[in-house]
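Step one of this worksheet: look at the structure below.
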Amino acid sequence: MPSSFDLLGEMIDLLQTEQLTSYWACPLPNALTKRQDLWRALINQRPALPLSKDYLNLEDTYLDDWRASFVPVSVKDCQKTNYTSLFLYHGDIRYLAVDAIVNAANSELLGCFIPNHGCIDNAIHTFAGSRLRLACQAIMTEQGRKEAIGQAKLTSAYHLPASYIIHTVGPRITKGRHVSPIRADLLARCYRSSLDLAVKAGLTSLAFCSISTGEFGFPKKEAAQIAIKTVLKWQAEHPESKTLTIIFNTFTSEDKALYDTYLQKENNCE
């Protein structure tokens, strides 16, 4: 069985042979972490074009090994709140073994092309595997236009523990700018569209990231309030959806503190 070190070397060689990215001539590193970074940079930058069977087999083995390196987090491992069907999970959304996780996408819906970028879109696309970008490309080709803010699309999660990924594009807020009612409503639409799609797909568990609060600059406090209020209102309007368990995933300590506070009924997100 080839090691991760060797698998990375073979994948890097195949990707560099294509000469599709600015990293095609970089020398092969001798350190594991450097190889991981180079492979990720190559696959992040690679256009949504078909891949060879040889590469896909190597990537499948490598990502299967990655998937086996941690214990997935299920709903029962998540923190309970004062709302029966709402849970909290503080950590890496890629580790959640739920029916679907929500990805904060961009309007191209093809993932992040910035090498080794720290956004959730990059992390999800990298470790779901390159088939995800190809699946998203197929959706965008059929759609024939950029993805609108507040809509939602469903794909397989491929190598992630989750079964599916729901992709939604949130609104951007310029730093220091007030959150307008229009942008607040657009963020709420992201949650409603994702919930509607989850029910349509027959899902029973859905994990939301903090949409728009990263690279898109939406203030965390307002975003948390909108997220929780929107989900609670949607649940009240869809009593048939009681079987859908909803998880709010937080990654920063600030987000965790906000959701911990707002998911106590007496605070009511005010």
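We count from 1, first residue shown onward.
Even glycines carry a Cβ here, placed using N, Cα and C.
Original residues fill every noted site, and no substitution is shown.
In the three-state DSSP classification, PHE216 (ADP-D-ribose binding site) falls within coil. What Swiss-Prot records for ASP92, ILE93, ASN106, CYS119, ILE120, ASP121, SER212, THR213, GLY214, GLU215, PHE216 is ADP-D-ribose binding site, and it gives experimental evidence as the kind of evidence.
CYS119 (Zn(2+) binding site) carries neither a helix nor a strand DSSP state and counts as coil. In sequence order, ALA104, CYS112, GLY214, GLU215 are the residues near CYS119 (Zn(2+) binding site), counting only same-chain partners six or more apart with C-beta under 8 A. Residues or ranges marked as Zn(2+) binding site by Swiss-Prot on the basis of experimental evidence: CYS112, HIS117, CYS119.
Residues or ranges marked as domain 'Macro' by Swiss-Prot on the basis of sequence analysis: 73-267.
HIS117 to Tyr appears in Swiss-Prot as a mutagenesis experiment; the accompanying note says: Loss of hydrolase activity with GcvH-L or PARP1 E988Q as substrate.
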DSSP state at CYS112 (Zn(2+) binding site), helix/strand/coil: coil
Additional residues surrounding Zn(2+), by Cβ distance to the CYS112, HIS117, CYS119 centre under 8 Å: ASN44, GLY111, ILE114, GLY118, ILE120, ASP121, ASN122, ALA123, GLU215
Length of the line joining the Cα atoms of SER212 (ADP-D-ribose binding site) and HIS117 (mutagenesis position), in Å: 16
Between ASP92 (ADP-D-ribose binding site) and HIS117 (mutagenesis position), the C-alpha gap once rounded to whole angstrom: 15
Confidence summary for the domain 'Macro' (73-267), mean pLDDT rounded: 96
Which listed residue (CYS112, ILE120) has most other Cβ within 10 Å, given these are binding-site residues: ILE120
